[in-house]
Amino acid sequence: MEPRIDGGVFIGGIGNSGNEMCSNGVPALGVSSQTEIKVEKVQHTWTVKNFSHCYQEYLENFVYLQRGDEQLTWSIKIYPKGNGENNKDFVFLCLNRVINNNVKAGKIGFKSQFKLRTAENKDIEMRIHPNPSHSDYVSYIKRDVLFPQIMPRDMIIVNVEIDVAVETITTTNEPIQFEPTNSEQQLIEDYQRLFSQELLCDFAINVNGKIIRAHKAVLAARSPVFNAMLTHQDTDEAKSSMMYINDMDYDVIYEMVYYIYCGRCNKDITDMATALLIAADKYRLEELKSHCEKYLVENINIENACSLLIIGDLYSAPKLRKRAVTYILARPKNVTGTPGWEDILKGHPNLITDIFSQIDRQSSTGATSSVSNLPGVPMDIPGITGNIVPPPSGL
């Protein structure tokens with residue numbers, strides 16, 4: 001049961017929040033604001049000795065916070081036997097804001113708490129009154145609970161902590177215009193400079209006697225093949241910080257390493273797209289390989305269709321392979337007269353089978369090409385003795 005607190009006048013209160021809105025209730029576009037409630041902390045320790053011999057109605061002490069010319073004051077009162085006949089079995093600790101008559105009264109928001117301790121600095125548990133009628137803050141404890149804890153030294157230590165909301169400040173921030181930046185482009189330029197100026201290089205690639213200097217970390221980060229080569233300390237390349245390439249042209253490897261650094265090609269790849277695709281496949285540079293494959297697909301012609309079909313098959317470039325087959329089927333008489341067709345006949349007969357399979361698929365779907373799409377119609381294919389009859393669809 002809560003003890004009753006008799007009489008008195010409530011003093012103090014909570015200050016305004018200081019929130020501000022635009023006249024239409026919506027912040028202006030591009031403008032932001034910030035509200036800060038400044039809080040100052042007040043701490044005070046009050047020691048009372050021979051507490052059991054306190055016979056007056058209450059003990060009083062004061063806590064101060066100086067702010068410029070203004071001094072904020074709080075009264076701390078200890079009621080050894082309550083403040084009335086109805087609660088004489090309780091000890092009260094009360095806190096009140098004291099209004100100075102010489103200072104303009106204003107609402108100051110604050111939060112407070114009491115901590116009661118013994119002479120041995122052990123906490124004494126108190127209860128907080130939920131709705132005091134005569135004070136801003138009240139804690140209480142029964143006398144028969146308190147006194148056994150403070151004996152035999154008969155001393156209490158009262159710690160009061162007050163958090164005071166002294167000021168509310170709202171600031172408005174005008175938008176600041178920054179020049180747009182292109183961090184991706186800047187990154188490319190930085191890595192291009194790192195490569196072209198050979199800054200802090202720790203690795204060399206010897207291509208037929210010509211040196212390309214690079215950085216192990218960059219190569220390992222971009223290529224799984226380089227990663228495996230350079231992170232295993234027992235490889236020759238990791239030990240010597242040098243690798244040798246004798247089966248590819250210097251220009252192709254230089255372009256490949258440039259792409260590793262910059263994510264784009266340094267120059268026109270017309271004369272090296274096929275070789276660059278092969279290099280990208282070897283070092284598992286999927287982006288570069290896809291870039292080369294796209295270029296070759298867009299530049300397929302009668303003279304290179306067969307060789308690109310072989311490249312697409314050997315180096316797992318499915319889009320290039322498919323485009324080459326489609327191109328050959330659309331121009332069989334022209335394509336089969338090229339040296340590339342001879343290469344297919346001699347070294348890659350499996351591709352002939354794939355071409356006929358494509359004819360069969362076109363027949364079953366009703367698609368048309370320059371090659372007869374009717375099953376059982378003989379076709380004269382250069383390099384193959386006799387007439388080749390594609391199998392009927394559905395078998």
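Cβ atoms are placed via backbone N, Cα and C, with glycine included.
As recorded in Swiss-Prot, the features of this protein are as follows:
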{"type": "DOMAIN", "residues": "41-162", "note": "domain 'MATH'"}
{"type": "MUTAGEN", "residues": "Cys94 to Tyr", "note": "Severe loss of interaction with ppfr-1 and mei-1"}
{"type": "DOMAIN", "residues": "201-269", "note": "domain 'BTB'"}
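Helix, strand and coil counts under DSSP for the domain 'MATH' (41-162) come to 14 helix, 66 strand, 42 coil.
The DSSP breakdown of the domain 'BTB' (201-269), given as helix, strand and coil counts, is 33 helix, 14 strand, 22 coil.
On the 0 to 100 pLDDT scale, the model's mean across the domain 'BTB' (201-269) is 95.
Neighbour count (other Cβ atoms within 10 Å of the Cβ, all protein chains): 24 for Cys94 (mutagenesis position).
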